[in-house]
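To keep things clear, I will list the structure first and then write my remarks on it.
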Amino acid sequence: MRTSQYLLSTLKETPADAEVISHQLMLRAGMIRKLASGLYTWLPTGVRVLKKVENIVREEMNNAGAIEVSMPVVQPADLWQESGRWEQYGPELLRFVDRGERPFVLGPTHEEVITDLIRNELSSYKQLPLNFYQIQTKFRDEVRPRFGVMRSREFLMKDAYSFHTSQESLQETYDAMYAAYSKIFSRMGLDFRAVQADTGSIGGSASHEFQVLAQSGEDDVVFSDTSDYAANIELAEAIAPKEPRAAATQEMTLVDTPNAKTIAELVEQFNLPIEKTVKTLLVKAVEGSSFPQVALLVRGDHELNEVKAEKLPQVASPLTFATEEEIRAVVKAGPGSLGPVNMPIPVVIDRTVAAMSDFAAGANIDGKHYFGINWDRDVATPEVADIRNVVAGDPSPDGQGRLLIKRGIEVGHIFQLGTKYSEALKASVQGEDGRNQILTMGCYGIGVTRVVAAAIEQNYDERGIVWPDAIAPFQVAILPMNMHKSFRVQELAEKLYSELRAQGIEVLLDDRKERPGVMFADMELIGIPHTIVLGDRNLDNDDIEYKYRRNGEKQLIKTGDIVEYLVKQIKG
């Protein structure tokens with residue numbers, strides 16, 4: 001490709017509305033342009049990267065035995081009504097009617113469509129297992145699209161769905177998809193972790209997320225410094241302290257704390273160690289309970305894990321925190337003065353709280369706290385559960401090492417769905433025993449457009465993008481200095497361009513009448529891994545300057561050796 005016949009569209013300045021580095025660099029490198037909130041046009045450089053990602057995904061899915069299909073983005077509402085998700089899905093589901101007043105949706109996912117297809121196409125267990133995938137546009141009407149293509153409304157996704165007659169068969173395909181995803185992200189040159197995850201609204205019995213590690217990530221990824229243990233922070237177990245609870249050394253005293261409405265204020269004003277404080281959060285109880293709320297207690301420096309809390313049988317789902325008005329109606333005190341002593345509703349305490357002694361907590365009286373509280377002396381030990389987020393340094397749940405926490409960007413997610421959708425849509429086949437058998441399902445997603453942004457978040461410097469070789473828009477840039485004035489530079493540039501292309505290498509020849517500084521800046525901005533610079537001075541010695549984008553190292557290579565050298569660097 002020649003720049004004179006290409007839309008490069010680079011920008012010198014960073015657009016003001018671009019928050020994260022991937023959004024900034026995708027705009028500056030001429031990869032995308034915003035059409036409307038959460039909607040982007042992909043320009044030629046962006047499409048080239050997108051196709052590289054797609055091709056790797058497609059190759060590994062095919063290698064894993066998955067079969068490619070293509071399903072419509074527009075889906076009839078009756079399928080969503082049949083599955084129950086018409087009511088369950090929020091405003092992210094874009095609903096509309098056609099000219100015949102028939103309701104439809106723009107698909108955010110395709111479980112209903114694929115299950116409808118399978119219930120009409122398959123009849124016998126002998127046809128299974130099967131795993132279907134597509135690379136297709138999705139639409140989710142995000143309330144606040146942000147971070148460019150990282151959280152856009154329209155995006156490209158690889159979604160796969162497998163069908164089975166047994167859990168054992170599902171597990172085999174699940175393991176194959178886990179391995180395929182690991183190959184996909186490894187081939188792309190990404191630093192990632194596969195982590196245990198909560199199944200969330202999708203449901204099912206098992207789930208793993210594939211997280212690209214990056215400072216800008218929205219998720220906390222937890223992993224052991226010693227073993228292979230890794231989990232999303234929502235799922236990571238906080239192990240109970242091994243040390244027995246220390247004996248009481250203080251009497252419980254009621255203390256006036258009129259200006260301490262938060263743990264931070266309590267600690268500062270009374271010079272308390274934060275590890276000796278407990279915070280109490282009230283959430284709504286499950287419908288039909290004899291009590292309106294449940295009190296959840298975690299140590300002052302810990303955070304409540306809302307996913308774990310929501311799984312408590314006495315807690316309503318979705319998890320809903322009580323308002324101040326609701327709290328006062330039950331406890332007769334505000335949210336800054338709550339604690340376990342004389343709490344009139346059920347209490348659940350975190351494992352760490354159960355091991356505490358001589359601690360401070362609200363007295364359930366406005367402006368007052370109890371200091372020196374001890375379990376079983378001042379208040380009975382209530383139900384104990386793991387309800388907090390882990391913190392760095394906690395013991396790993398597998399008993400090996402300590403936990404580290406890094407930020408991650410979710411680029412893939414695999415689920416064992418079970419029979420949730422097949423039961424709702426009555427998808428079954430004749431089993432081996434001749435009886436009707438509901439199908440067991442798995443689903444497996446990769447955010448293709450998100451992968452592009454995540455790769456940039458992990459691979460950039462002050463000059464621009466530093467693409468991993470496998471997904472770079474071009475492999476080699478040829479920069480001929482003053483080619484329009486120097487015949488030998490022009491002749492060599494054309495010769496190398498032809499020879500490299502004949503070797504199957506993707507080349508961008510910068511044949512613009514531009515200053516060298518502009519040419520260098522553009523090639524570094526768009527992140528082409530290998531650059532060769534042709535100039536009369538070096539050619540006097542039969543040399544060509546080669547530069548590797550990732551480390552910035554330069555070297556002189558003889559003109560007769562440069563093609564072989566580049567082929568070796570790129571193809572190994």
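Every residue, even glycine, has its Cβ placed from backbone N, Cα and C.
No noted substitution is present; original residues retained.
Small disclaimer: the values here were computed from a predicted structure and weren't measured.
Features as listed in Swiss-Prot:
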MUTAGEN   THR257 to Ala  Reduces the posttransfer editing activity 5-fold, with little change in both the aminoacylation and the pretransfer editing activities
MUTAGEN   LYS279 to Ala  Severely affects the posttransfer editing activity, with little change in both the aminoacylation and the pretransfer editing activities
MUTAGEN   ASP350 to Ala  Abolishes the pretransfer editing activity and reduces the aminoacylation activity 20-fold and the posttransfer editing activity 5-fold
MUTAGEN   HIS369 to Ala  Reduces both the aminoacylation and the pretransfer editing activities 2.5-fold, and the posttransfer editing activity 5-fold. Loss of specificity in deacylation
MUTAGEN   ASP378 to Ala  Little change in both the aminoacylation and the editing activities
MUTAGEN   ASP386 to Ala  Reduces the posttransfer editing activity approximately 2-fold, with little change in both the aminoacylation and the pretransfer editing activities
MUTAGEN   ASP394 to Ala  Reduces the posttransfer editing activity approximately 2-fold, with little change in both the aminoacylation and the pretransfer editing activities
MUTAGEN   CYS443 to Gly  150-fold decrease in posttransfer editing activity against alanine, without change neither in pretransfer editing nor in aminoacylation
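Reported as a whole number, the C-alpha separation between ASP394 (mutagenesis position) and ASP350 (mutagenesis position) equals 14 Å.
The two recorded residues HIS369 (mutagenesis position) and LYS279 (mutagenesis position) have their Cα atoms spaced 11 Å from each other. Of all the mutagenesis positions listed (LYS279, HIS369), LYS279 has the fewest other CB atoms within 10 A of its CB. According to its DSSP assignment, THR257 (mutagenesis position) is coil.
Annotation: ASP350 are the mutagenesis positions among LYS279, ASP350, ASP378, CYS443 whose CA atoms are within 10 angstroms of the CA of ASP386 (mutagenesis position). Every protein chain considered, the tally of other Cβ atoms within 10 Å of the Cβ of ASP394 (mutagenesis position) stands at 20. Of all the mutagenesis positions listed here (THR257, LYS279, ASP378), LYS279 has the Cα closest to the Cα of ASP350 (mutagenesis position).
Most other Cβ atoms within 10 A: among the mutagenesis positions ASP350, ASP378, ASP386, that distinction falls to ASP350.
Within 10 Å of ASP378 (mutagenesis position), counting CA to CA, the mutagenesis positions THR257, LYS279, CYS443 contribute nothing.
Each residue contributes its Cα atom, and for CYS443 (mutagenesis position) and LYS279 (mutagenesis position) these two points are 39 Å apart.
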